[in-house]
Amino acid sequence: MSEGNIKLLKKVGLKITEPRLTILALMQNHKNEHFSAEDVYKIFLEQGCEIGLATVYRVLNQFDEAHIVIRHNFEGNKSVFELAPTEHHDHIICEDCGKVFEFTDNIIEQRQREISEKYGIKLKTHNVYLYGKCSDINHCDENNSK
């Protein structure tokens, strides 16, 4: 049990439970990945960990409300979660295999600031999702077979 995770859960007002600690550890061990509740459930099922799907949904929703994870609705409004990043990034999503690539681009960031200033809006946050198809069909085949 990670002492840091216990402190984090206490800090955001969540009770320390085995499912919360287990799900948090999974998210931390896969910082650049995006998981649906079903993905998390299947991983635990394969590991022989007895955490129910309803519990996974509930914990991920609690983590989202506590800003431990961020919820995205990439694929047809299906929620996926990633550990709350320390630095801003945007996403490119393949419509065929669902692979998510993270990127940062200073030109895009600057242009968004210019546009918000033009309209007199003080920009707080934003999300950029770019959708397309993998240029390497083998990449999609590999992801779809998993």
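Cβ from N, Cα, C; glycine included.
Here the original residues stay in place, and none of the substitutions has been built in.
A strand conformation is recorded for H91 (Zn(2+) binding site) in the three-state DSSP classification. Spatially close to H91 (Zn(2+) binding site) yet at least six residues away along the chain are H72, F74, V100, F101, E102, F103, N127, V128, Y129, L130, judged by Cβ distances under 8 angstroms. Feature annotation from Swiss-Prot assigns Zn(2+) binding site to H34, E82, H91, C94, C97, E102.
Reduced to three states, the DSSP call for E109 (Fe cation binding site) is helix. Summarising the annotation, Swiss-Prot assigns Fe cation binding site to H88, D90, E109, H126 and lists similarity to another entry as the type of evidence.
Around the Cβ of G4 (variant position), 10 further Cβ atoms fall within 10 Å across all displayed protein chains. Where Swiss-Prot documents G4 to E as a natural variant, the accompanying text is: In strain: F3031.
Long-range neighbours of F44 (variant position) (same chain, six or more residues apart, CB within less than 8 Å of its CB): T22, L26, E50, I51, V56. In Swiss-Prot, the entry for natural variant F44 to L states: In strain: F3031. The structure shown retains the original residue.
Around C49 (variant position), the C-beta neighbours below 8 angstroms that are at least 6 residues distant in the chain are T22. Listed in Swiss-Prot is the natural variant C49 to S, annotated as follows: In strain: F3031.
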